[in-house]
Amino acid sequence: MGKGDPKKPRGKMSSYAFFVQTCREEHKKKHPDASVNFSEFSKKCSERWKTMSAKEKGKFEDMAKADKARYEREMKTYIPPKGETKKKFKDPNAPKRPPSAFFLFCSEYRPKIKGEHPGLSIGDVAKKLGEMWNNTAADDKHPYEKKAAKLKEKYEKDIAAYRAKGKPDAAKKGVVKAEKSKKKKEEEEDEEDEEDEEEEEDEEDEEEEEDDDDE
């Protein structure tokens, strides 16, 4: 595979990624000619991050927020080259893919493993979780599989409604109504004034749906 589009906006970085970048720059200044053991370096960064106060982390969190805003702004104006037109900017309001049974299992046991073995790397933690899952009896896996199936079913309904109407919560109002809304929108696309009115209505709908979710 070749390199991606060089004009594509650089991906957004997390607060921890900014912290690691800063650590790397500090290390280079102190030891410009020394080679870096990535595994050992990552471990030290992780340990240092855990001991930092919320105030100390705040600087990096602000950097991450600013970078996220930059990324979203650039992606709105980014036009992918031919052949990549299907790769659209990921809508933050789109329904999130449901976790697998194994992922749910990991979410529950990862904190326990980290607590018992604080020195383990991310890779080692993942390996240990994989071994635990493989050694778990089918009956014990069942609750995770059942929950994952329910989440998958909900996701399929939400994504169908989202694709029809363009809103993640449209399933509450039904897919049929969502399709009517889409048709209405297409008919009004040529009339700018009506299109503006429709956008205002959509915003009101979203606010109402968010209120429903909060209840």
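Note that Cβ sites are derived from N, Cα and C of the backbone, with glycine treated the same way.
For all the noted positions, this structure keeps the original residue and models no substitution.
Annotated features, as they stand in Swiss-Prot:
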BINDING   MET1, GLY2, LYS3, GLY4, ASP5, PRO6, LYS7, LYS8, PRO9, ARG10  heparin binding site
MUTAGEN   THR51 to Ala  Loss of phosphorylation and ssociated secretion
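The structure, with features from Swiss-Prot marked on it.
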residue	record	contacts (Cβ under 8 Å, 6+ apart)
LYS7	heparin binding site	TYR78
PRO9	heparin binding site	ARG70, TYR71, GLU74, MET75, TYR78
THR51	mutagenesis position	none
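DSSP assigns LYS7 (heparin binding site) to coil in the three-state reduction, placing it in neither a helix nor a strand. Under the three-state DSSP scheme, THR51 (mutagenesis position) falls in the helix class.
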